[in-house]
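Feature annotations, reproduced from Swiss-Prot:
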DOMAIN    96-155  domain 'LIM zinc-binding 1'
DOMAIN    166-228  domain 'LIM zinc-binding 2'
MUTAGEN   R243 to Q  In ky395; Abnormal expression of olfactory receptor str-2 in AWB olfactory neurons, defects in foraging behavior, and aberrant movements. Repulsive olfactory neuron AWB is transformed into the attractive olfactory neuron AWC
Amino acid sequence: MDAHLVQAKKTSTASELSDSSLTFPFIGDYLSSPSLTTSDYVSDCSNLTVEGPVPANQEFSSSDESSVYISSALRLADYAFTPDDNIRIKPDAVIVICTQCQHQIQDKFFLSIDGRNYHENCLQCSTCENPLSNKCFYKDKTFYCKGCYFRTHVTSTASSCRELGPKCASCDRTIQATDWVRRARNYVYHLACFSCNQCKRQLSTGEEYALQEGNLLCKQHFLELVEGDSGVSSQKAKTKRVRTTFAEDQLSVLQTYFNRDSNPDGADLEKIASMTGLSKRVTQVWFQNSRARQKKWHQKSEGDNGDSQRSSVGPSSPSQKSDSSSEMMYPTSVTTSVEDAIPDSIVILGSLQFD
């Protein structure tokens, strides 16, 4: 199994874990703040307007835009018009041919673009078929009005640019230029997609993480993975208890819920686990151990002949000494074994303990 960690701050060699072929450190780097993509990707073309400048990487070219001139005065000498606008061409008149239909122009007015002449009805947008006047766009031997030209040649190109952007390593969707991202080695993720592959919890800034075969893992699940693989590779290695250290905010949530209900049901355990970022099994073990400590404390209190009154809102740490002159104190970090939370088929190898 090929496993990688991002810029590990603390490392442990394979020999320290087991005699297996694992060659990766077991703690990942602290996760940095997300960044806003800018010059790494193509610009978003959806905000283009007809009047504004168009980026150089689009297909719009100023040479596609032409002015339409209505010609008549210069040709009046070649025609004789009756009061009812019937046309009579003089014998020495210059023959004007429509570039579009290749027929002679005998109208009172005709249109001229860059030296090319057209009937008024012949010069129209190839998409919406509206007559063109003042401005038109000519591309690939086709005339367009302003709106159709930008919809056909600029907006479609903008969509292509967005589709060619980088893909999120998690959801495989395109990352837009305005998306917030996180980076891990050569992988780029949407901010919301940067989550543990096992517990699906979104990783926060400053949190440690690991990369294993392209999959993101939080610190807890990466350690479980290392322990499981070590157990499979060496059945004769000695087993040592692994203890989990709870953060202060996790303890605060656990203690608050313990004060309300020391024996929560499955739904409450899942809710608490989600709030603390712990697994349901680890949360359940914490409550079991806390109830046991509380029961032991009550039994000891009843045997003290009532010499002191102490609060019974929650369990105390086994490492704490009784103090009759103060209320019961709660530790800022309580360690609880997660040995029971790991499947029986996994044998924990080595000595993995972290603060």
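A Cβ is built for glycine as well, from the same backbone N, Cα and C atoms used for every other residue.
No substitution from the list is modelled in this structure, which keeps its original residues.
Computed from a predicted structure; not experimentally measured.
Counting residue by residue with DSSP, the domain 'LIM zinc-binding 2' (166-228) contains 10 helix, 22 strand, 31 coil. Summarised by DSSP class, the composition of the domain 'LIM zinc-binding 1' (96-155) is 10 helix, 20 strand, 30 coil.
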